[in-house]
Amino acid sequence: MFAVMRIDNDDCRSDFRRKMRPKCEFICKYCQRRFTKPYNLMIHERTHKSPEITYSCEVCGKYFKQRDNLRQHRCSQCVWR
């Protein structure tokens, strides 16, 4: 069993949230954005290195810098016929 701790004080609540937030140890060398995982940093840094590489949607013609964004767009926006 475990107990649930109730925090009534606003100062304590914000302090608790700050301590429970994961540390952002991986920093982008281009814009100083912080990440908790090295993989996320690597994906982000690609946007700085190669802006000329784009992926386009065959249905609507929109362009995306990341392949994952195109895949997400296909699933949620465009209707495949």
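Start at 1 and count along the chain as shown; that gives each residue its number.
Cβ coordinates are placed from backbone N, Cα and C, and glycine is handled just like the others.
Every residue here is the original one, so none of the noted swaps is modelled.
Where Swiss-Prot documents Glu25 to Lys as a mutagenesis experiment, the accompanying text is: In drm5; foregut proventriculus morphologically and functionally defective. Here the Cβ of Glu25 (mutagenesis position) has 11 other Cβ atoms within 10 Å, regardless of which shown protein chain they belong to. DSSP gives Glu25 (mutagenesis position) a coil state; it is part of no helix or strand.
Cβ neighbour count for Glu45 (mutagenesis position) (all protein chains, 10 Å cutoff from its Cβ): 17. Here the residue is the original one, but Swiss-Prot notes a mutagenesis experiment at this spot, Glu45 to Lys: In drm4; foregut proventriculus morphologically and functionally defective.
One entry in Swiss-Prot concerns the mutagenesis experiment Arg46 to His. Its note says: In drm2; foregut proventriculus morphologically and functionally defective. Non-local contacts of Arg46 (mutagenesis position) by the CB criterion (under 8 A, 6+ apart in sequence, same chain) comprise Gln66.
Under its mutagenesis entries, Swiss-Prot includes Arg46 to Cys with the note: In drm6; foregut proventriculus and hindgut morphologically and functionally defective. Abolishes lin binding. Abolishes lin-inhibiting activity. Under DSSP, Arg46 (mutagenesis position) is assigned to a helix (H, G or I) in the three-state scheme.
In the three-state DSSP reading, Cys57 (mutagenesis position) counts as coil. For Cys57 to Gly, Swiss-Prot lists a mutagenesis experiment annotated as follows: Reduces lin binding. No effect on lin-inhibiting activity.
It is 35 Å from the Cα atom of Glu25 (mutagenesis position) to that of Cys57 (mutagenesis position).
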